[in-house]
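Data block below; observations after.
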Amino acid sequence: MSEILDLSFLSEMERDLILGVLQRDEELRKADEKRIRRLKNELLEIKRKGAKRGSQHYSDRTCARCQEGLGRLIPKSSTCVGCNHLVCRECRVLESNGSWRCKVCSKEIELKKATGDWFYDQKVNRFDYRTGSEIIRMSLRQKPAVNKRETAGQSLLQQTQMGDIWPGRRIIQEQQQREQSVLFEVPKTRSGKSALEAESESLDSYTADSDSTSRRDSLDKSGLFPEWKKMSAPKSQVEKEIPPGNQNAVCGDEGDMVFKKNTKKVLRPSEYTKSVIDLRPEDVAQESGILGDRSKSVPGLSVDMEEEEEEEEDIDHLVKLHRQKLARGSMQSGSSMSTLGSIMSIYSEAGDFGNISVTGKIAFSLKFEQKTQTLVIHVKECHQLAYADEAKKRSNPYVKTYLLPDKSRQGKRKTSIKRDTINPLYDETFRYEISESLLAQRTLQFSVWHHGRFGRNTFLGEAEVHMDSWKLDKKLDHCLPLHGKISTESSPGLPAHKGELVVSLKYIPASKLPVGGDRKKSKGGEGGELQVWIKEAKNLTAAKSGGTSDSFVKGYLLPMRNKASKRKTPVMKKTLSPHYNHTFVYNGVRLEDLQHMCLELTVWDREPLASNDFLGGVRLGVGTGISNGEVVDWMDSTGEEVSLWQKMRQYPGSWAEGTLQLRSSMVKQKLGV
């Protein structure tokens, strides 16, 4: 019974679907068995025709298959290499290599190939013959076990017993003992249960405890309406808090990084036509109140608040997060640890550059091919770069280029690494496919980095070329001096246009909500409904190599930043002006609460096998920098963002529409207050 799977979490509809698949599998299996029987019958028929009968007399010089005479002179080549019988020319079957076999031997080989007997002959000696469909069918027949509450002592005891036997070693022992024809029994633990059963119960108790803890945390943190003061906690306390059930949990302090994989995938409710999830405390308790991670490519956002992307993490992501955490801890302690370099595009901009005095120049040439609408960049060499390791007089420089404001993964080009030199010679060519009109709005950035150990790269300098000042019909050969980092605020010449987002807002008071609908009572009274209609985006930044983006919009109603407050539109593929036409709905919102709230909308490019790329964002709120009497970074709305939010509050029950410029960074903006 150790092979039985725990399928108690499946619903009735899912069980029916699986049984339907198993039924089709059984039909295909029967059809294949019928084909094999037909081939075996053909082989038996050939053998029957060549069988010698006792009523007849046969000579020694007859064909072993058709019993015809072979004559007096029989050459040695008339013997079959498979069965060593004499065979006439009519009963031979030529093979691809020029040799031949008799009909019976040839048919037997064909039968083994067609039926897979050559594999199953060895499989029977090594494995128990039990198909996956049989195991699933047996598991579905088994009744789900009753959920029993276990004590912490029982859970720890079972985990200790489970750790005594490594699963990989157990499998090796099983295979070795089967080969020696020794009956193998699953080792029993001290509680009288098999190790696999103990492991299963231990896992169940862990997930049950994790689920109950996450529900308690969600109740504590979800007092958004109207009691937010309970959820305001010191930043250090929030950073030390470990969200239970989170896919990547960080245990201990920032220096001691231990990642755990979530052992239980939370089953999501069925999809709605609108993103409707009630935010009242009694409903939030049913959600997983987990503070998620935000996506890795947002400039200016805390690593601790980066959002988990639907259980899609892999080991590369964990390593990146580990390195980012180490670098952030280094900056907080005031040390001069090197930056993360090219681990990710955005995080190349992070780090402490005060310990490196930027020197040197970079030589390059530019050419624009009108026929193919391609910018060709020839990175030639660098002169007199700074030493990344002053003590050892060592630098391993490489050059990275971007067409700003696009700092996506697809927009990055990188040279090879030249080791132990401050005068590297590259002679490498990069190409950007971009139209002439769009190129005039970009700025070409060269940045030079030292490649250090463990991915800790050091910034050595950068230079920019404003493409609107260059005549594209002429080839440009230039040698620019390198300089230190220039912030976006101190360099207004750098283009920061990320596109526009068209949204409509409407607040419906509780008195105007339909009776019997989503209208529910919260502790502070009845709450209304906030509707956010995401209509379209215009002129987004191209994140894909073909000059397009697969974009979607993600929303949070701050100060609550968890899955209960998260909304997402569908992904619009291969367009820079997508029409989303999707509505976010937040229930249980009171009109007076809107003074202390902020709606954050961010646009992302979808990357299936990696972290998503940030394309821009907006924050809609009153823009005072204060929420519920406390200074917060996210209440930084300006201009049209404030006007649209105030218009929505001023006219309840009516749509307020606006076109908002997307921010290039979600760092706190300077407020004119």
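Each Cβ is built from the backbone N, Cα and C atoms, and glycine gets one as well.
Per Swiss-Prot, the feature domain 'RabBD' maps to 4-122.
Residues or ranges marked as domain 'C2 1' in Swiss-Prot: 358-480. Computed over the domain 'C2 1' (358-480), the whole-number mean pLDDT of the model equals 87.
For the domain 'C2 2' (509-635), DSSP puts the residue distribution at 9 helix, 58 strand, 60 coil. The domain 'C2 2' annotation in Swiss-Prot covers 509-635 and is backed by sequence analysis.
Annotation for Glu14 (mutagenesis position): no same-chain Cβ neighbours under 8 Å separated by at least 6 residues are found. For the mutagenesis of Glu14 to Ala, Swiss-Prot gives this note: Abolishes interaction with RAB27A. The structure shown keeps the original residue.
Mutagenesis annotation in Swiss-Prot: Ile18 to Ala, described as Abolishes interaction with RAB27A; the structure shown retains the original residue. Mapped onto three states, the DSSP output places Ile18 (mutagenesis position) in helix. Around the Cβ of Ile18 (mutagenesis position), 17 further Cβ atoms fall within 10 Å across all displayed protein chains.
Annotation of the mutagenesis experiment Val21 to Ala in Swiss-Prot: Abolishes interaction with RAB27A. Just so you know, the Cβ of Val21 (mutagenesis position) picks up 11 other Cβ atoms within 10 Å once every protein chain is counted.
Leu43 (mutagenesis position) is surrounded by 16 other CB atoms, counting those within 10 A of its CB over all protein chains shown. In Swiss-Prot, a mutagenesis experiment is listed as Leu43 to Ala, annotated with the note Strongly reduces interaction with STX1A.
Per Swiss-Prot, mutagenesis Trp118 to Ser is noted as: Strongly reduces interaction with RAB27A.
In this structure the alpha carbons, written CA, of Leu43 (mutagenesis position) and Val21 (mutagenesis position) are 34 Å apart. Look at the domain 'C2 1' (358-480): DSSP puts its residues at 10 helix, 64 strand, 49 coil.
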